[in-house]
Amino acid sequence: MENKSLESSQTDLKLVAHPRAKSKVWKYFGFDTNAEGCILQWKKIYCRICMAQIAYSGNTSNLSYHLEKNHPEEFCEFVKSNTEQMREAFATAFSKLKPESSQQPGQDALAVKAGHGYDSKKQQELTAAVLGLICEGLYPASIVDEPTFKVLLKTADPRYELPSRKYISTKAIPEKYGAVREVILKELAEATWCGISTDMWRSENQNRAYVTLAAHFLGLGAPNCLSMGSRCLKTFEVPEENTAETITRVLYEVFIEWGISAKVFGATTNYGKDIVKACSLLDVAVHMPCLGHTFNAGIQQAFQLPKLGALLSRCRKLVEYFQQSAVAMYMLYEKQKQQNVAHCMLVSNRVSWWGSTLAMLQRLKEQQFVIAGVLVEDSNNHHLMLEASEWATIEGLVELLQPFKQVAEMLSASRYPTISMVKPLLHMLLNTTLNIKETDSKELSMAKEVIAKELSKTYQETPEIDMFLNVATFLDPRYKRLPFLSAFERQQVENRVVEEAKGLLDKVKDGGYRPAEDKIFPVPEEPPVKKLMRTSTPPPASVINNMLAEIFCQTGGVEDQEEWHAQVVEELSNFKSQKVLGLNEDPLKWWSDRLALFPLLPKVLQKYWCVTATRVAPERLFGSAANVVSAKRNRLAPAHVDEQVFLYENARSGAEAEPEDQDEGEWGLDQEQVFSLGDGVSGGFFGIRDSSFL
């Protein structure tokens, strides 16, 4: 009797799919609801076929697994229904494949039976496409064992034989790694100077910490055309103990392996003590703090001020209430309709990133009156209402953080080296956004003071970094006037440029410096005046003339140094007299068009602009592409992290931007979701089980 009543209660369940479901697997599963249609429990799901209860944690991997193990017929139906969805996910991988010429049915069967024509060519093309998907999409090699992936390829071409995971891991990926490595070795051999950057990240799935090392250089991508190059060199695991020693050893080995020991001029890092110590031990001249990391450090310090911290905590509780209460969510929607406000949910934030906090505060400010209307009618939650002074502080924080968001967006959209923009941006922020006004509240004034102190301490109170950034800015024809410096400071910058140019000329003369690019914009081997004298004078006709020439035409004395100095000063003066370039114009194109006019200054430019402003590409640091990359890296097996991240990063160099996730980025600047449901194709189809890493 008890079993019958249980069965009867289960069959009486009113199941509904997830309200934001995307995967077609929800056809077979649902949540239990009450009489009003509200979901009773979000962490329990029922199978519509066998009424089994399944735990739900935010993704659909266990749902498809339940179908595969218990309901094979429905699983096949589910796989077939998703074929088109899978086709779209892999469209890029197959876009380069040429359509096979049409054949008669008899001829087709004969070709399959004989094994020619198709196997040799088409098999290679499809295997190359699969390898491209794995490498450029950061998929683990175990994807070739996924049933749905096999179904996709069989649907695309039933004759194709998919290689094994072992072949992909031990042969195909290493061969592609070797080919790409040879190309990058040639690029670095031709580079005059290079900067490095270190991206420290953690794989949450494996609880391992990694460092991805990249090299950056300013070279000649085409004849008479300067271009910025960025190449990933290595990804290595760092232990919890002896981190600095490990990083130092690996960096040294990488410098030797890639032949850049004498070319590394600067390093851009998050300014962690371990990486800074490693760079110091390796005598890296410039330690450049990551601009994005510095922004976050200063803003997070401001958020930790007692009153601001308490306010942000109240804001998070308010958002959490609306996200977790179906009644409150419904009332919010109704109030938005009544007040003719666009329907949108409140935004939660991640405590560690300021961009998501800004998104939360902006949405609260937009919905201020709607929220107040809901809470007035909810007597049990009046304590969540914010006071007028708190709303004023929220408005002030939004106004304070908005320029930082605009700076982040500008850096992300920039197609040029960003190191020359650091000083102008800092000057703008320190003298406008962070300038304390009389109308500012005490909390807002303290926040501005804390952020300004962090920016100044990091960039302006270190003389070497300050001078480096000033020179990098001066060499940008958009900012060369340096209006934020005094006349004395500008003269110091110009003197540094002259010293750098003369130093490069001295290396040329000593034979210790001969970059490959000299064939494009050559540095003269001697002062122009003496070269003219030598070429215009006929060769000596006697031994006496040779002796006289040795006495009166010898080079390398004080006279030469003066002529070198005069040439550099003249070139610098010519550069200063050129028209200032527009802010939206390309500084690299400006220099490329004038390589013949300026034979020396581009050499200094290559040395200073190879150092980057951020430790990773700005569009990844500030944008939502960060989530895509992080999620993909997390699923890689430890043994393949180095090769696959290497191939992924170098495949994307100069390619289109990483497609953005729907969730917030590393900085939360693009966050529009209420919370991540993990309910998509990536969760249902490509959720890699733990056994995939074995």
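Numbers run from 1 along the shown chain.
Note that Cβ sites are derived from N, Cα and C of the backbone, with glycine treated the same way.
It should be emphasised that the depicted structure is a prediction, and the values quoted were computed from it without experimental measurement.
Here is what Swiss-Prot records for this protein:
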{"type": "BINDING", "residues": "C47, C50, H66, H71", "note": "Zn(2+) binding site"}
{"type": "MUTAGEN", "residues": "C47 to A", "note": "Abolishes autosumoylation"}
{"type": "MUTAGEN", "residues": "C50 to A", "note": "Abolishes autosumoylation"}
{"type": "MUTAGEN", "residues": "R534 to A", "note": "Abolishes nuclear localization, however has no effect on homodimerization; when associated with A-530-A-A-531"}
{"type": "MUTAGEN", "residues": "P599 to A", "note": "No effect on homodimerization or nuclear localization"}
{"type": "MUTAGEN", "residues": "F622 to A", "note": "No effect on homodimerization or nuclear localization"}
{"type": "MUTAGEN", "residues": "R633 to A", "note": "No effect on homodimerization or nuclear localization"}
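Secondary structure at R633 (mutagenesis position), as computed by DSSP, is helix.
Here the C-alpha separation of R633 (mutagenesis position) and C50 (mutagenesis position) works out to 37 Å. Residues Y28, R48, I49, A52, I54, L67, N70, E74 surround the recorded Zn(2+) site, their Cβ atoms falling within 8 Å of the Cβ centroid of C47, C50, H66, H71, which are themselves excluded.
There are 21 other Cβ atoms within 10 Å of the Cβ belonging to R633 (mutagenesis position). In this structure the alpha carbons, written CA, of C47 (mutagenesis position) and P599 (mutagenesis position) are 73 Å apart. C47 (mutagenesis position): 19 other CB atoms within 10 A of its CB, across all protein chains.
Neighbours of H71 (Zn(2+) binding site), defined as other CB atoms within 10 A of its CB across all chains, total 16. Within the group of recorded positions (C50, H66, P599), the Cβ with the highest number of other Cβ atoms inside 10 Å belongs to H66. Counting in whole angstrom, C50 (mutagenesis position) lies 9 from H71 (Zn(2+) binding site) by their C-alpha atoms. Distance noted between the C-alpha atoms of H71 (Zn(2+) binding site) and P599 (mutagenesis position) is 73 Å. P599 (mutagenesis position) falls outside any helix or strand according to DSSP and counts as coil.
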